[in-house]
Amino acid sequence: MANLIRTDHQQHIPKKRKRGESRVFRLKTFGESGHPAEMNELSFRDNLAKLLEFGHFESSGLMGSWSFQLEIQRNPNPLYVLLFVVEEPIEASLNLRCNHCQYVGWGNQMICNKKYHFVIPSKETMAAFLKLEGGGYAFPEKESFSHLVELQGHVLHGFFHSNGFGHLLSLNGIETGSDLTGHQVMDLWDRLCTGLKARKIGLNDASHKKGMELRLLHGVAKGEPWFGRWGYRFGSGTYGVTQKIYEKALESVRNIPLCLLNHHLTSLNRETPILLSKYQSLSTEPLITLSDLFRFMLHLHSRLPRDNYMSNSRNQIISIDSTNCRWSQKRIQMAIKVVIESLKRVEYRWISRQEVRDAARNYIGDTGLLDFVLKSLGNQVVGNYLVRRSLNPVKKVLEYSLEDISNLLPSSNNELITLQNQNSMGKMATNGHNKITRGQVMKDMFYFYKHILMDYKGVLGPIGGILNQIGMASRAILDAKYFIKEYHYIRDTSAKTLHLDRGEELGIFCTIAWKCHHHNNEIKVPPQECIVVKKDATLSEVYGEAERVFRDIYWELRDVVVESVVGGQIEITRVDEMALNGNKGLVLEGNVGMMMNIEVTKCYEDDDKKKDKRIECECGATEEDGERMVCCDICEVWQHTRCVGVQHNEEVPRIFLCQSCDQHLIPLSFLP
């Protein structure tokens, strides 16, 4: 275990691996083909075995474990992290059934014999694991690797069942003190899933940043969660949210016109319209919808270097290139002053474009110049004023108003801003007075998130209309927590050939159909696996290899015996004859022994007891979704605590009556 803590001065190991010697692998390529293993097998279990050959073997016993040292950077200062792989047998699990599988949507999967945990500990979880003593790290006991997977707060923690289904449990980036960014950790996880040939991966998306839930922020901006960049899509929702509800909620929020939103917010909040105008002016493309706004802000935030600045147009001296404009700068500035004075005279009310134009024509006779200025002036800062322009959603006409923002601006010479716009807004030259930082963009993004997306919590008070609709849709988006990614490989043989030629061997895709006696002899068929046999193997040899593979993977098939081929192809006795027939996949018929059937039956009886629990919540949920529930003490129906008014930070009441039972109780007035 001395290799757990390594100094930065260790030399990189030679290409050839010596027995018992630790190796260093590049984080950036770890998991790709040949880095370190050629994971070119057709099954998850075989590729995993190849990968573990390159790991440093840490312990055996009940839970085997391996470690890999991954290099984050070599210069200027070498930086490493440790990746542990811990094998958890079914005997070490608290529950036979996997709750993660149930919540993400594949709870009917057969029970696997093993889980393989992939863990990159954080500094805190590593310290807890190694038990800091006297200023130095003590070597952990071999059996204590079970504690590693139980700790919370790892940089990365995901696990695979032995059939290739898996779950991502934890991912923490730089914000939590890690040396890795969230993107680096996620790239590594996705490479591992791809290289090992995982089947499906599920996750419970609780990712957040600066107080914002990323599945809502990225959902509105990009139409998918943060994990969508790696191919994760809706798996299942909580509180009765279905895929249709989720997609409808996303669509409704993303397509909200900013002009409509601005119109509603004008009378409620001064800051929001000003900020909207600020980012309209920063963008080279018009921001039409709420999706455009958040997408632009995310893009802008990613472009700005840390502690660096970008010019804000609020106090910019903007000019029009005289070669592209037929009016002089002097005439344009005069027209702007006239428009500003016209808006001042109506005491900052909203008036139509035509009214502004008519008032300005008393001083400016050139209607072409007025049209040009009005077109370019909308949502621009002029001196101490913000000229707001919005489409009236009722009258369907453009309206203008003036906002005094002198108290919001930093001290400056407050020069009159003229227009630089060939058609709408072109290149800008800054006087350097007002700068926008990466942190300011994040702060403004949180402001929009809080005051627009999350207003159902009453940030702006009890208001109705469009903001309430946005709040309800945002709640539905947040209640969609479980996302999945399905990895498609050649082993999914619904439309592919039976075998793959491997020289003297054949890779055969097959599965075993067996009767579950507890469920009225229901036929259960696990996903196909690739078994490798010689080209001239007999059917009995195929049966034997299939038994070995499926016994190793599934707890319910630990003593399965294959008896025949489904379909009754009795005349076929050799595998090469079967290959010549061009079958699409081999389905074998098997039986499970009596003792195993008793254990399986007991397991299913426990499942049935859980299924007998009546769940009838007002949100529409009819089964457990991982959220907290409470049971009525009279009708014994379970409901979400949130749906019955119990706040998240409140304890579940010891005695609880649902609304229906509470209304039907007869007052016992004769009791003292």
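Yeah, the Cβs are placed from backbone N, Cα and C, and that goes for glycine too.
DSSP classifies GLU627 (mutagenesis position) as coil under the three-state reduction. Here Swiss-Prot describes GLU627 to Lys as a published mutagenesis experiment; the accompanying note says: Normal fertility.
Counting only same-chain residues at least 6 apart in sequence, those with a Cβ under 8 Å from the Cβ of CYS635 (mutagenesis position) are ARG614, CYS658, SER660, CYS661. DSSP gives CYS635 (mutagenesis position) a coil state; it is part of no helix or strand. Quoted from Swiss-Prot, the note attached to the mutagenesis of CYS635 to Ala states: Impaired fertility.
Remark: HIS640 (mutagenesis position) has TYR239, CYS617, CYS619, ALA621, GLU627, ARG628, MET629, VAL630 as non-local neighbours, by Cβ distance under 8 Å and separation of at least 6 in sequence. DSSP gives HIS640 (mutagenesis position) a strand state. Record note (Swiss-Prot), mutagenesis HIS640 to Asn: Impaired fertility; when associated with G-643. The unchanged residue is displayed.
Around CYS643 (mutagenesis position), the same-chain residues at least 6 positions away in sequence with a Cβ under 8 Å from its Cβ are TYR239, CYS617, GLU618, CYS619. Experimental mutagenesis is annotated in Swiss-Prot for CYS643 to Gly, with the remark: Impaired fertility; when associated with N-640.
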Near GLU627 (mutagenesis position), how many other Cβ atoms are within 10 Å of its Cβ? 17
